[in-house]
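Participant: In case it helps, Swiss-Prot gives these features for our protein:
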type	residues	note
MUTAGEN	D327 to T	Loss of catalytic activity and dimerization
Amino acid sequence: MPAVKIIMSTETSASETTPLRRSENETPDHKELAQSNSNSRQTTVNSNNNNYSNSVQVRLQEQDRDSDSEQQQHTATITMDTNKRILCRVGLDVLILLCAGFPILLFFLLGEPYKRGFFCDDESLKHPFHDSTVRNWMLYFIGAVIPVGVIFIVEVIISQNKAKQDNGNATSRRYVFMNYELPDWMIECYKKIGIYAFGAVLSQLTTDIAKYSIGRLRPHFIAVCQPQMADGSTCDDAINAGKYIQEFTCKGVGSSARMLKEMRLSFPSGHSSFTFFAMVYLALYLQARMTWRGSKLLRHLLQFLFIMVAWYTALSRVSDYKHHWSDVLAGSLIGSISALVVANYVSDLFQKPNTKPYLARTVQDMNASPAQAITITTN
């Protein structure tokens, strides 16, 4: 019996060491298991985070592309609107200028001056015919080439001086049309020359209306017309002395049809009105725009020379027997008053600085808020 007990005890002892029960050396470490599980969960989380991050980046890139596309479309739309606005403004200016100048062409081609009578013994109508001292090409040079050239030179110099002062960073010099940045001098020349041309056309139209409405005879009327009365008599016959002659025809030997028409257009003087408008306006322009620290007298000398050009032109019309002195005076007043009105009330030469831009600027300026908008001062 005791032996049996020993055997059973041995079996029991052996059963405790069977492979079905792991020994302490073979038991896994709980820390390693926890670490492994933690690493597995971390890998899963990192994978999920990477997938989410990639998804967010893709969405952001798509949003950026959409935003860039919308911005480009918006920019293109604003650019097209800006170009259209500039074209409409320029086209409207040209149309208005043509409308104002068209009646002058009609007067020249189709206009008929008022038929005024005369006295055969009127000494003011018996002067000989002379060619003009100031020819037409000289008149056009005085009234067109000189003002345009002076305005161009002054505006270019002003623009260069501004560029030097601003070191190329001046925002007021940015004008964009058809994706081309227009310089400031070009815009200013367009404004100044356009307004000058508008004023010159109106001054000439005012003069022509008076010419064709009054029909005053020129001092060389008798020499050019060589009038013959209905009964065949002339001014050399005594029966016509002291008579006011209304019914007559012009023999006009050696006179062209244009000369026979021009002999009735004495009042007011067109040469005087045109040159005085051009030179007075140019003097006012220099007063407002020309600033040279070298010598203040240079500006006033140029102004004096320009006025003297107009003064000489007006005097030559009397000495050439093209006009009576009152015709020249009236023409000079029309031109001078027109220049004063245009310079002070039509142009911006003497206006206070204005913060409203004349032309549309860049796309950034179009999108800028009122507080951030770039303003331009015109002077």
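Positions of Cβ are set from backbone N, Cα and C atoms, glycine also.
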Participant: Indicate whether D327 (mutagenesis position) is helix, strand or coil by DSSP.
Facilitator: helix
Participant: Which ones in the same chain are close to D327 (mutagenesis position), with CB under 8 Å and 6+ residues apart in sequence?
Facilitator: R216, S266, F267, P268, S269, S272, R317
